[in-house]
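Colleague: Swiss-Prot lists these features:
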MUTAGEN   Ile97 to Glu  Mutants show a slight growth defect after treatment with DNA-damaging agent MMS
MUTAGEN   Lys298 to Glu  Mutants show a very strong growth defect after treatment with DNA-damaging agent MMS
MUTAGEN   Lys484 to Glu  Mutants show a growth defect after treatment with DNA-damaging agent MMS
MUTAGEN   Arg486 to Glu  Mutants show a strong growth defect after treatment with DNA-damaging agent MMS
MUTAGEN   Tyr487 to Ala  Mutants show a strong growth defect after treatment with DNA-damaging agent MMS
MUTAGEN   Leu530 to Ala  Mutants show no effect after treatment with DNA-damaging agent MMS
Amino acid sequence: MGVSQIWEFLKPYLQDSRIPLRKFVIDFNKSQKRAPRIAIDAYGWLFECGFIQNIDISARSRSRSRSPTRSPRDSDIDSSQEYYGSRSYTTTGKAVINFISRLKELLSLNVEFLLVFDGVMKPSFKRKFNHEQNATTCDDEKEYYSSWEQHVKNHEVYGNCKGLLAPSDPEFISLVRKLLDLMNISYVIACGEGEAQCVWLQVSGAVDFILSNDSDTLVFGGEKILKNYSKFYDDFGPSSITSHSPSRHHDSKESFVTVIDLPKINKVAGKKFDRLSLLFFSVLLGADYNRGVKGLGKNKSLQLAQCEDPNFSMEFYDIFKDFNLEDLTSESLRKSRYRLFQKRLYLYCKDHSVELFGRNYPVLLNQGSFEGWPSTVAIMHYFHPIVQPYFDEEVLSDKYINMAGNGHYRNLNFNELKYFLQSLNLPQISSFDKWFHDSMHEMFLLREFLSIDESDNIGKGNMRITEEKIMNIDGGKFQIPCFKIRYTTFLPNIPISSQSPLKRSNSPSRSKSPTRRQMDIMEHPNSLWLPKYLIPQSHPLVIQYYETQQLIQKEKEKKGKKSNKSRLPQKNNLDEFLRKHTSPIKSIGKVGESRKEILEPVRKRLFVDTDEDTSLEEIPAPTRLTTVDEHSDNDDDSLIFVDEITNSQSVLDSSPGKRIRDLTQDEQVDVWKDVIEISPIKKSRTTNAEKNPPESGLKSRSSITINARLQGTKMLPPNLTAPRLEREHSSVLDQLVTDAQDTVDRFVACDSDSSSTIE
């Protein structure tokens, strides 16, 4: 996996380089007007997907703590152990699902990609790195030069390295390649290291970026790298997909990449991270092929690699830049120059320790320091890696589905692909048919959508745009406008998804018609969000969508112009509603009003003859209902009780004596208020006594008796009291009292006549 410290030193220049994969594709399409083309380090992908795991940790732990964590393919185990040992790799269904998921994401965005596998000419010393013996020997030197000779001959005869291919591939490699063949995805088998071949493709212009976590891609001369393809917001460096760190911010829906543009970084950093500096830094610190120079850590190694006067990186490059198989003397000369360079570097560090490192390091400069330099063969693999000298561009032709702008995906044998995947017993899939249907359609939905034109009658109804929205990623840091594409099955020989679309119910209880969204789901049960910028605005379905939205907006505006019934706001709670039996939306001011007509007072007096004069009687005040039932009918003949409203208490409720006392307190009696009225009988007797003074003893006794009873009482004139009582308090009882008074008066008169006769 190269030197991880390189990523550490580049991190300050990569602050805003961690972006979603979809944004990277969109930005590239905007700037270049085409899809990006990416070379993928296949072994790195297989490691991250989980094909290679259960590594012998004890062997790796023997390396220095500062040494980077290496890929399983670069571990200490030999080829058979790495590929065939039960502890070094796996072909579990989970790894296959992860691999297919990555392929699906690239294909769904219409990205062009090319998988690059390691070849049989991969340096053998990488597999023997952690052996106790020296990593590179004379045998390695012979192997390197013989491999180069055989490599050149094979390309002259066959045009490739097929003559050097191993008789059989490891199991998981065979499985992956068979899957790629069934899906018609092209790939490249490099002659040597896959990273070196990826760099060759990028430098030659065949691809735009390299997708890899291996820093060796920079050492080989790569300039544009996509690093740490994962579902993490933050760039934590390369790791296996099986690792679980609680500190990592995980996003299960979106994939991110870290975009590294080395020329832009060097413009800011002053060319401190060019290829020569990074290569010399890797040699000093230690990489896949050596343990590093003793006594130098990452900071001291970086100081020496970036030193400009003297420029040790350029001197180191001059030693290994030339390569000639026919001139064997050049190799011995190279070794001699290499030893002199090591000695010169040691002496310079000893003399300028404070200037270079800020202090004097006696331990560093002791005898025995600066040991552990790699062999010339190991360094030659970085300066002159074994790659294909003549690249076959057929793998980039549009007959493969991993190249954009072709419709060959319709010709895939989906039945054979389905049976192959079913034989792997993929885990965590509840419905294989649905998973297979959705995965295949999501891979090629964008291509199928872009292939639609007017002659297709707008996709023959297979798909349509139903919604649009802005996808917020990383808390709104990235916003990607997307269209929601609803579609039906459009690939041949693929069973329809088991997800049944919504159907309109025939139940009589259903009163509402389906909504527009429900109708869309019934017609197109599957959906996928695609970035708007990957779809041209002139596309027929895009035009149809915006026309439909305009019609919907006009309908809403028409409905909004219709005047709705104005309703008064509720001004009371439901207590008033329960008490008055009225709706709360009605006007509160009308709640207490009665809908019954006010009854007129009864003008006919009860128990009085019709011929009697009632001119002196008061007409009672109008009566009003005391209890009105709003739910009663107007034609109801039931008895209605009313209250008679009078100005004062009726005289019917008191005796004549009490009535006299009450009358004295009445405010309406304003004549002689201090005079207490007497009964008519007493009044009559008093009058007669005044007219006829007693002359005899009987008459005197009668007069004394009357006077004694009326002592201290002032009498009113008889001609004023009686009419006043009749006028002001004329009622039934008053009439009876008047009749009684007349009767008493007659008896008094008779009594007076009898007294006169006796006398």
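Using N, Cα and C of the backbone, Cβ positions are placed for all residues, glycine too.
The noted changes are left out; the structure has the residues it started with.
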Colleague: What is the total of other Cβ atoms whose distance to the Cβ of Lys484 (mutagenesis position) is within 10 Å?
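Modeller: There are 16 of them.
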Colleague: According to DSSP, which kind of secondary structure is Arg486 (mutagenesis position) found in, if we only use helix, strand and coil?
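Modeller: In the DSSP reduction, Arg486 (mutagenesis position) maps to strand.
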Colleague: Of the mutagenesis positions Ile97, Lys298, Leu530, which sits closest to Arg486 (mutagenesis position) by Cα distance?
Modeller: Leu530
Colleague: Determine the Cβ neighbour count for Ile97 (mutagenesis position): the number of other Cβ atoms within 10 Å of its Cβ.
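Modeller: Taking all protein chains shown, Ile97 (mutagenesis position) has 20 Cβ neighbours within 10 Å.
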Colleague: Could you check which of the mutagenesis positions Lys298, Lys484, Tyr487 is the closest Cα neighbour of Leu530 (mutagenesis position)?
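Modeller: The smallest Cα gap between Leu530 (mutagenesis position) and any of the mutagenesis positions is with Lys484.
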Colleague: Whole-number answer please: how many Å between the C-alpha atoms of Ile97 (mutagenesis position) and Tyr487 (mutagenesis position)?
Modeller: 24
Colleague: Which state, by DSSP, holds Leu530 (mutagenesis position): helix, strand or coil?
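Modeller: Its secondary structure by DSSP: strand.
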Colleague: What's the CA-CA gap between Lys298 (mutagenesis position) and Lys484 (mutagenesis position) in angstrom, rounded?
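Modeller: On Cα coordinates alone, these residues lie 50 Å apart.
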Colleague: Which of the three DSSP states, helix, strand or coil, fits Lys298 (mutagenesis position)?
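Modeller: It is helical.
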Colleague: What residues, ordered by sequence, lie under 8 A Cβ-to-Cβ from Tyr487 (mutagenesis position) and sit at least six positions away in the same chain?
Modeller: His441, Leu445, Glu448, Asn462, Met463, Arg464, His524, Asn526, Ser527, Leu528
Colleague: How many neighbouring Cβ atoms, not counting its own, are there within 10 Å of the Cβ of Lys298 (mutagenesis position)?
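Modeller: Summing over all protein chains shown, Lys298 (mutagenesis position) has 19 other Cβ atoms within 10 Å.
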Colleague: By a simple count, how many Cβ atoms lie within 10 Å of the Cβ of Arg486 (mutagenesis position), its own Cβ left out?
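Modeller: There are 19 of them.
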Colleague: What is the total of other Cβ atoms whose distance to the Cβ of Leu530 (mutagenesis position) is within 10 Å?
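Modeller: Taking all protein chains shown, Leu530 (mutagenesis position) has 20 Cβ neighbours within 10 Å.
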